[in-house]
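To start, the structure under review is shown below, and the notes come after it.
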Amino acid sequence: MIEDIKGYKPHTEEKIGKVNAIKDAEVRLGLIFDALYDEFWEALDNCEDCEFAKNYAESLDQLTIAKTKLKEASMWACRAVFQPEEKY
């Protein structure tokens, strides 16, 4: 058993392993998003066609949203495993 953290139910090695797996998956997917973002940004920078530029700009916005949602999804999954005790 791991030393307790205030506001959370007791942690176990199993719970820590699950949360580490969640965080590893988050990092891997985040790196894919970053690579796509760089690819689309470069394409936008070199684009002379306004319609294609609009599409690349939209893709950049979508990837920004995806990255934000990825962080949120990871946070909720970690909370599900660690089960915080809300006392307010």
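Glycine too: its Cβ is placed from the backbone N, Cα and C atoms.
None of the noted substitutions appears here; every position holds its original residue.
Y8 (mutagenesis position) falls within a strand segment according to DSSP. Long-range Cβ proximity for Y8 (mutagenesis position), meaning a same-chain Cβ under 8 A and a gap of 6 or more residues, is found for F82, Q83, P84, E85. Record note (Swiss-Prot) on the mutagenesis of Y8 to A: No longer inhibits host CapV phospholipase, 5-fold decrease in cGAMP-binding.
On its own chain, K23 (3',3'-cGAMP binding site) has S74, C78 as residues at least 6 apart in sequence with a Cβ closer than 8 Å to its own Cβ. Marked as 3',3'-cGAMP binding site by Swiss-Prot: Y8, K9, H11, K23, R79, F82.
For T12 (mutagenesis position), the number of other Cβ atoms no farther than 10 Å from its own Cβ, over all displayed protein chains, is 12. Under its mutagenesis entries, Swiss-Prot includes T12 to I with the note: Partially inhibits host CapV phospholipase.
The DSSP secondary structure for F33 (mutagenesis position) is helix. Shown in sequence order, L63, A66, K67, L70 are the residues of the chain, 6+ apart in sequence, with a C-beta less than 8 angstroms from the C-beta of F33 (mutagenesis position). Listed in Swiss-Prot is the mutagenesis experiment F33 to A, annotated as follows: Still inhibits host CapV phospholipase, binds cGAMP, about 50% hexamerization.
Around the Cβ of S74 (mutagenesis position), a 10 Å sphere holds 18 further Cβ atoms from the protein chains shown. A mutagenesis experiment is reported in Swiss-Prot for this position, S74 to N, and the note states: Partially inhibits host CapV phospholipase.
Every protein chain considered, the tally of other Cβ atoms within 10 Å of the Cβ of F82 (mutagenesis position) stands at 17. Annotation note: F82 (mutagenesis position) sits in a helical segment as assigned by DSSP. Per Swiss-Prot, mutagenesis F82 to A is noted as: No longer inhibits host CapV phospholipase, 25-fold decrease in cGAMP-binding.
By a simple count of nearby Cβ atoms, those within 10 Å, the most crowded of the binding-site residues K9, H11, R79 is H11.
DSSP assigns K23 (3',3'-cGAMP binding site) to a helix in the three-state reduction.
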